[in-house]
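Colleague: Relevant sequence annotations retrieved from Swiss-Prot are reproduced here:
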BINDING   P32, M33, L34, Q84, K153, H186, N226, G227, G228, G248, R249  FMN binding site
MUTAGEN   C114 to A  Loss of enzymatic activity; when associated with Ala-153
ACT_SITE  C114  active site, proton donor
MUTAGEN   K153 to A  Loss of the ability to bind FMN. Loss of enzymatic activity; when associated with Ala-114
Amino acid sequence: MHGNSEMQKINQTSAMPEKTDVHWSGRFSVAPMLDWTDRHCRYFLRLLSRNTLLYTEMVTTGAIIHGKGDYLAYSEEEHPVALQLGGSDPAALAQCAKLAEARGYDEINLNVGCPSDRVQNGMFGACLMGNAQLVADCVKAMRDVVSIPVTVKTRIGIDDQDSYEFLCDFINTVSGKGECEMFIIHARKAWLSGLSPKENREIPPLDYPRVYQLKRDFPHLTMSINGGIKSLEEAKAHLQHMDGVMVGREAYQNPGILAAVDREIFGSSDTDADPVAVVRAMYPYIERELSQGTYLGHITRHMLGLFQGIPGARQWRRYLSENAHKAGADINVLEHALKLVADKR
């Protein structure tokens, strides 16, 4: 799928090459989020920021190798885009990494941070933190077969294995034996039992200073920080200590914060994306998807928070929530919802 003129108009910049270097884009990224960062969401977020590195939802190696659907599908406009893999079999991960590189992904990320039960049962996610050698083997197997970056997203500890020494040993093993050069650190530990994934994102306390210390102790590694970051001001404060910042829920629930990322984080001279123009720039994509059988609500559910903090935001959200799922719903639903915002502006 190729870019449309609306998208090019919004994302015009002379400072960055057409396919942004992933190391540069890693200064600011949107986290992989299950059920949220699907291809429709990523297309939408790309209209708000040209440079932000976007991540897929976690995709398991089993789904890619044995699944019937195309779990690697994405639009060319999404670049730079990284694939997050879930798995713990080095050979299967290597196979999937090769497929992903052939499809044009800019980075492969291994999930060593998700604490959900269904993930643990498949022996991947945060439970892998307890087996640093296996994580190293997985990363090395992927690095041996691809030339794009292979990164690891992890936590600062699991259960009672939460000492700084444990974290350093993990990073040491995965960077040394696994040759991993880039880590994204969620600044909380994970409880592998007793807490839901949602609770694991909220209850374990954030420890940003520990992540800063990790970067100081491993200056040769590229490290991004993740967890509880709610504004670009906070992101810029973290960038005083870290190579990159990854934002999760806030970028999804209040995507308008991405509109200023290119200027504030990447130094672009472009004007910030206008939310109304972004909605209308979605129309060609939406019409193409509708013609292929996608329901409007599957796309617009990612756009509900766009006008957060702007008069009319509640009416926008409510109208889309009540009408986008109806049979025959098309871009007229969005046009009507936009009028509700415009009337309040």
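A Cβ is built for glycine as well, from the same backbone N, Cα and C atoms used for every other residue.
No substitution from the list is modelled in this structure, which keeps its original residues.
Tell me what's around each of these sites.
Modeller: When secondary structure is read from DSSP and collapsed to three states, K153 (mutagenesis position) falls in the strand class. In the shown protein chains, 26 other C-beta atoms lie within 10 A of the C-beta of K153 (mutagenesis position).
Under the three-state DSSP scheme, C114 (mutagenesis position) falls in the coil class.
Neighbour list (C114 (mutagenesis position), Cβ cut-off 8 Å, at least 6 residues apart, same chain): L34, M58, G86, F124, G125, A126, P197.
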Colleague: Of all the binding-site residues given, P32, G228, which residue's CB has the most CB neighbours within 10 A?
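Modeller: Per the Cβ count, the most surrounded site is P32.
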Colleague: How many Å separate the two farthest-apart Cα atoms among the FMN-binding residues P32, M33, L34, Q84, K153, H186, N226, G227, G228, G248, R249?
Modeller: 20
Colleague: Using C-alpha atoms only, work out the spacing between K153 (mutagenesis position) and P32 (FMN binding site) and round it to an integer in Å.
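Modeller: Given the Cα positions, K153 (mutagenesis position) is 10 Å from P32 (FMN binding site).
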Colleague: Taking only same-chain residues 6+ apart in sequence, whose CB is under 8 Å from that of N226 (FMN binding site), what do you get?
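Modeller: Long-range Cβ contacts: A31, K153, I184, I185, H186, A187, V245, M246, V247, G248.
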Colleague: Taking the Cβ of L34 (FMN binding site) as the centre, how many other Cβ atoms fall within a 10 Å radius?
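Modeller: So the number of other Cβ atoms within 10 Å of L34 (FMN binding site) is 17.
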